[in-house]
Amino acid sequence: MEGQGCCGGGGGKTEMIPTEEALRIVFGVSKRLPPVIVSLYEALGKVLAEDIRAPDPLPPYPASVKDGYAVVASDGPGEYPVITESRAGNDGLGVTVTPGTVAYVTTGGPIPDGADAVVQVEDTKVIGDVSTESKRVKILIQTKKGTDIRRVGCDIEKDATVLTTGERIGASEIGLLATAGVTMVKVYPMPIVAILSTGDELVEPTAGTLGRGQIRDSNRAMLVAAVMQQQCKVVDLGIVRDDRKELEKVLDEAVSSGVDIILTSGGVSMGDRDFVKPLLEEKGKVYFSKVLMKPGKPLTFAEIRAKPTESMLGKTVLAFGLPGNPVSCLVCFNIFVVPTIRQLAGWTSPHPLRVRLRLQEPIKSDPIRPEFHRAIIKWKDNDGSGTPGFVAESTGHQMSSRLLSMRSANALLELPATGNVLSAGSSVSAIIVSDISAFSIDKKASLSEPGSIRKEKKYDEVPGPEYKVAILTVSDTVSAGAGPDRSGPRAVSVVDSSSEKLGGAKVVATAVVPDEVERIKDILQKWSDVDEMDLILTLGGTGFTPRDVTPEATKKVIERETPGLLFVMMQESLKITPFAMLSRSAAGIRGSTLIINMPGNPNAVAECMEALLPALKHALKQIKGDKREKHPKHIPHAEATLPTDTWDQSYKSAYETGEKKEEAGCSCTH
C-alpha cells in the first residue's frame with residue numbers, strides 16, 4: 001500500500017510516458033460540460049456560453065458630460081434665463097430649450113430637447129439671487145455644437161456584442177451583464193469533484209491519539225481545499241479501507257451520483273492491496289498509470305462510463321488516481337487536475353501560467369525524470385543579471401513525502417532531466433500554482449548615511465535600460481519542449497548588439513507560449529500594462545497554417561496600428577525570399593508599448609530588425625511623448641523662430657545657400 005507520508009512502491013512493467021504526452025491525452029478525453037442557466041451573481045468566475053448583445057444603447061439618451069448649462073451653441077456668450085433643471089429621471093421632460101434660453105444639467109443628466117451643447121459651470125456666472133424662482137445665468141464662452149454631450153449609444157450601440165462566448169466572468173463582466181439587463185446567464189458549469197482517500201493506516205484529522213501504524217489523512221483535506229479554490233462543488237467520500245469490495249461500492253455510488261471528476265489518493269502503486277487501478281481498468285478505460293515526472297510517477301488517469309438511469313443519461317466520469325505521498329499528490333493535482341477542471345468549465349486556455357525566472361541558488365536536477373521543484377518566487381529589482389525579474393528560492397529538501405516542501409510554495413520549477421547542477425542565476429521555466437508575492441520591499445536608499453564611502457559599484461546600482469524590450473517566442477513545438485528555441489536567443493542577441501542604435505534598449509524579459517490566442521494575448525497585456533515594456537517582439541505564428549494565430553492575438557491587444565513598420569519589414573524580406581509575401585504580421589501600440597510581430601526564422605528576425613533600426617529609436621521616443629521631427633534636413637524646433645509655414649519653409653530653408661539664410665519657423669506636432 002502506498003500510504004500518505006510513506007515511500008511508495010515501485011516496480012512493474014508499465015512504461016512511463018512524458019508529462020506533455022499525458023497532458024495531451026487528458027485534454028483529448030476531457031470535454032466541456034453542457035451549458036447551464038444561472039442567476040447573475042452565480043455567474044461570477046464561470047465562462048460565458050453565449051454572446052451577449054445590448055438591448056438598448058448606452059447612454060439611452062443624450063447625456064451631459066459635466067455639471068453645467070445646456071445651451072443652443074449658436075447663441076454664444078451672454079445672459080440667459082434658466083428655464084428648467086435636468087438632474088436625473090424625468091427632470092426636464094417636455095421642456096424645450098429654444099434660442100435665448102438655457103437649462104441647468106448635472107453630470108449624466110438628460111439633455112433637454114433643443115439644446116445642442118453644454119457649458120460647464122466653471123465657464124458661467126449666476127446672475128442675481130440663486131434662490132429666486134426666475135434664475136438667470138451668464139454664459140462666458142463661445143461653445144461648439146456637441147460639446148460635453150454624450151450622444152445616444154456612444155458607449156454601447158444598440159445590438160452591439162458586449163460579451164462573447166468563452167469569456168470568463170469577473171466583476172467588470174457582471175457589470176456589463178447588468179447594464180445589458182441580463183439577470184439569467186448561460187454559462188459552462190464548474191465540474192463536481194468527488195474526493196476519497198484509501199488506506200488502512202489512515203484516520204481522520206480529528207483523531208486525538210494515533211495508534212501504531214496510523215497517520216492522519218492529510219491528502220483528503222488538502223485536496224478538498226484545493227478543489228474549493230477552483231470554485232468547484234466537492235463531494236467528500238471519506239476514507240476507504242484497503243478492501244476491494246468497499247472501494248468498488250464507493251466508486252459506483254460516486255459515478256452514479258452525477259459527479260464529473262473522481263480524485264483518489266493512494267492505492268495506485270504496485271502493492272498487493274492497491275486496488276484503485278485494477279478497479280478503474282475493470283469499470284472503464286485506463287489511459288496511463290505512470291508518468292515520467294518527479295514527484296508524481298504513479299499517476300493513473302482513467303475514464304468511467306456511468307450507466308444510464310431514468311433521471312440521467314450515461315455520462316463520462318474522469319478519474320485521477322493520485323499518488324499517496326502528499327507532495328506528489330498536490331503536484332499532480334496542479335499539473336493535471338487544475339487544467340482538467342478548467343477544460344470542463346469551458347476555459348479557452350486551460351493551461352497553467354508559466355514564467356521565466358532565475359535561480360537564487362544552485363539546484364541539482366534528476367538524471368532520469370524531469371522535476372517539478374517546489375519553490376517560492378518573487379519579483380526583484382535585480383534578478384542577478386542587472387535587470388528586474390522573477391527569482392526562485394527552493395523550499396528545501398524535496399522528498400515527496402515531505403509536505404513541508406510545499407509550504408509557501410507558489411511555483412513549480414520545471415527542471416530538465418540532465419543530472420547536472422543548475423547554477424545560481426540560471427534561467428528556468430516555472431508553473432505558477434498560487435499568488436506571487438508583490439514587488440520586493442527592500443528598495444535602494446536614495447541617500448547615503450553620513451560618512452559612508454561607496455567603495456564599489458554593485459549590480460543593483462547600475463541604472464536601468466533606457467528602453468525595456470521583451471521577446472515572446474510563439475511555438476507549439478518549443479512550448480512543449482519538443483524542440484529548441486532558436487529565434488528567441490537570436491532576437492536577444494540582435495537587440496543587445498543594437499542597443500546603442502536603439503537608444504539603450506535591453507532585453508529584460510523572454511517567454512515561450514504555444515500557438516494559442518489567449519496565451520499570447522495574456523502575456524502581451526501583462527508585459528504592456530503591468531511590466532510597462534517599451535518594445536515587445538513576437539517571433540513566429542504569422543503564416544497561413546491554422547495554428548498561426550499571433551496576428552489575431554496581437555490585434556486584440558493593440559490600440560493603434562503601425563502599418564509602416566510592416567511595410568518596411570516586408571520590403572526587406574522580399575529581397576531574400578518571395579515567400580515573405582505570405583506573412584500576416586501585425587504591429588501596433590498599446591499604451592506606451594510598441595508591439596511588432598516578426599517571423600519565426602532566426603535569420604528573418606535579424607533582417608527585419610536591421611530594416612527597422614533607422615526609425616525604431618525615434619518611434620520609441622515618440623511613444624513616450626517626444627514629438628521632435630527627425631528629418632535630416634529639418635531645422636530643429638529649438639532653432640525655429642517663425643510660427644508659420646511649418647514644414648515647407650523649414651525644409652526649404654535647410655537647402656538654401658549663401659552667407660545668410662532666412663530663419664524658418666516651425667510648429668511641428670508630429
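Note: Cβ is positioned from N, Cα and C throughout, glycine not excepted.
Just so you know, the substitutions we noted aren't modelled in this structure.
What Swiss-Prot records for ASP485, ARG486, GLY541, GLY600 is AMP binding site. Under the heading substrate binding site, Swiss-Prot lists THR542, GLY543, SER573, GLY600, GLU607. Looking at Swiss-Prot, you'll find the mutagenesis SER475 to Asp noted as follows: Reduced molybdopterin binding. Loss of adenylation activity. For the published mutagenesis ASP485 to Ser, Swiss-Prot gives the following note: Reduced molybdopterin binding. Loss of adenylation activity. Here Swiss-Prot describes ASP515 to His or Asn as a published mutagenesis experiment; the accompanying note says: Almost normal molybdopterin binding. Loss adenylation activity. A mutagenesis experiment is reported in Swiss-Prot for this position, THR542 to Val, and the note states: Strongly reduced molybdopterin binding. No effect on activity. Looking at Swiss-Prot, the entry for mutagenesis of THR542 to Asp or Asn says: Loss of molybdopterin binding. Loss of activity. Record note (Swiss-Prot), mutagenesis THR542 to Ala: Strongly reduced molybdopterin binding. Reduced activity. The unchanged residue is displayed. In Swiss-Prot, a mutagenesis experiment is listed as THR542 to Ser, annotated with the note Reduced molybdopterin binding. No effect on activity. One entry in Swiss-Prot concerns the mutagenesis experiment ARG547 to Glu. Its note says: No effect on molybdopterin binding. Clear reduction in adenylation activity. In Swiss-Prot, the entry for mutagenesis VAL557 to Gly states: Impaired folding. Loss of activity. The structure shown retains the original residue. Under its mutagenesis annotations, Swiss-Prot gives SER573 to Ala the following note: Loss of molybdopterin binding. Loss of activity. The note that Swiss-Prot attaches to the published mutagenesis SER583 to Ala is: No effect on activity. Listed in Swiss-Prot as a mutagenesis experiment, ASN597 to Leu is described as follows: Loss of molybdopterin binding. Loss of activity.
Feature annotations (Swiss-Prot) mapped to structure.
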residue : record                 : Cβ within 10 Å
SER475  : mutagenesis position   : 22
ASP485  : mutagenesis position   : 20
ARG486  : AMP binding site       : 17
ASP515  : mutagenesis position   : 20
THR542  : mutagenesis position   : 22
ARG547  : mutagenesis position   : 13
SER583  : mutagenesis position   : 21
ASN597  : mutagenesis position   : 28
GLY600  : AMP binding site       : 22
GLU607  : substrate binding site : 20
Review point. If you measure from the Cα of ASP485 (mutagenesis position), which of the binding-site residues GLY541, GLY600, GLU607 is the nearest?
Key: GLY600
Check your understanding: Based on Cα coordinates, which of the following binding-site residues are within 10 Å of THR542 (mutagenesis position): ARG486, GLY600, GLU607?
Key -> GLY600
Review point. Relative to the Cβ position of GLY541 (AMP binding site), how many further Cβ atoms are located within 10 Å?
Key: 30
Exercise for review: Calculate the distance in Å between the alpha carbons (Cα) of SER583 (mutagenesis position) and GLY600 (AMP binding site), and round it to a whole number.
Suggested key: 11
Review point. Cβ distance under 8 Å to GLY543 (substrate binding site), same chain, sequence separation 6 or more: which residues?
Key: LEU582, SER583, ARG584
Exercise for review: Sequence order is fine: just name those recorded positions in ARG547, VAL557, SER573, GLU607 with a Cα within 10 angstroms of GLY541 (AMP binding site).
Suggested key: ARG547
Review point. SER475 (mutagenesis position): which of the binding-site residues ARG486, GLY600, GLU607 have a C-alpha within 10 angstroms of it?
Key: GLY600
Check your understanding: What subset of the recorded positions ARG486, VAL557, ASN597, GLY600, GLU607 lies within 10 angstroms of ARG547 (mutagenesis position), using C-alpha positions?
Key -> none
Point to revise | Listed in sequence order, residues not in ASP485, ARG486, GLY541, GLY600 with Cβ within 8 Å of the centre of the AMP site Cβ atoms | key: THR473, VAL474, SER475, VAL478, SER487, GLY488, LEU539, GLY540, ASN601, PRO602
Practice item. Sort out the sequence-distant neighbours of VAL557 (mutagenesis position) for me: same chain, 6+ apart, CB within less than 8 Å of its CB, listed by position. Key: LYS521, LEU524, GLN525, SER528, ARG590, ILE595
Practice item. Compute the C-alpha separation of ASP515 (mutagenesis position) from GLU607 (substrate binding site), stating it in Å without decimals. Key: 23
Check your understanding: Tell me, by DSSP, whether SER583 (mutagenesis position) is helix, strand or coil?
Key -> coil
Check your understanding: For VAL557 (mutagenesis position), which DSSP three-state class applies?
Key -> helix
Review point. Largest pairwise Cα distance, Å, within the listed AMP binders ASP485, ARG486, GLY541, GLY600?
Key: 14
Practice item. Cα within 10 Å of SER573 (mutagenesis position) is the criterion; apply it to the recorded positions ASN597, GLY600, GLU607 and give the hits in sequence order. Key: GLU607
Check your understanding: Between ARG486 (AMP binding site) and ASN597 (mutagenesis position), what C-alpha distance do you get in Å?
Key -> 16
